[in-house]
Amino acid sequence: MSATIPARDLRNHTAEVLRRVAAGEEIEVLKDNRPVARIVPLKRRRQWLPAAEVIGELVRLGPDTTNLGEELRETLTQTTDDVRW
């Protein structure tokens, strides 16, 4: 169950409410004692690794008996590592 706060408290204590949400809490905002919004934490974003780093880790793990290394080498030409964000 999520915590509830009046809209006035959200206005007056925004930083504290956002800290609670960042810590994983869901907060429902009330206006005139009725729920009007829910503030929820964002899902964690995937962290992408450069292809060379992934290959290096696979090499460190030992011999490839699945042919995965060869498939990855073929795929390296299709990566976006050189694209600037």
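Cβ atoms are placed via backbone N, Cα and C, with glycine included.
Listed in Swiss-Prot for this protein:
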type	residues	note
MUTAGEN	TRP48 to Gly or Arg	No effect. No longer neutralizes VapC4 in full-length antitoxin, decreased interaction with VapC4 (tested for G-48 only); when associated with A-64
MUTAGEN	VAL54 to Glu	No effect. No longer neutralizes VapC4 in full-length antitoxin; when associated with A-64
MUTAGEN	ASP64 to Ala	No effect. No longer neutralizes VapC4 in full-length VapB4; when associated with G-48; R-48 or E-54
MUTAGEN	THR66 to Ala	No effect. No longer neutralizes VapC4 in full-length VapB4; when associated with low levels of G-48
MUTAGEN	LEU72 to Val	No longer neutralizes VapC4 in full-length VapB4; when associated with low levels of G-48
MUTAGEN	GLN78 to Arg	No effect. No longer neutralizes VapC4 in full-length VapB4; when associated with low levels of G-48
MUTAGEN	THR80 to Ser	No effect. No longer neutralizes VapC4 in full-length VapB4; when associated with low levels of G-48
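A sphere of 10 angstroms centred on the C-beta of TRP48 (mutagenesis position) encloses 11 other C-beta atoms. Counting every protein chain shown, the Cβ of THR66 (mutagenesis position) has 8 other Cβ atoms within 10 Å. Closest to TRP48 (mutagenesis position) in space, going by CA atoms and restricting to the mutagenesis positions VAL54, THR66, GLN78, is VAL54. Nearest by CA distance to ASP64 (mutagenesis position), out of the mutagenesis positions VAL54, LEU72, GLN78, is LEU72.
Of the candidate mutagenesis positions, THR66, LEU72, GLN78, the one lying closest to VAL54 (mutagenesis position) when CA atoms are compared is LEU72. For the recorded site, VAL54 (mutagenesis position), the DSSP three-state label reads helix. In the three-state DSSP scheme, GLN78 (mutagenesis position) falls into the helix class. For LEU72 (mutagenesis position) paired with GLN78 (mutagenesis position), the C-alpha to C-alpha distance reads 10 Å.
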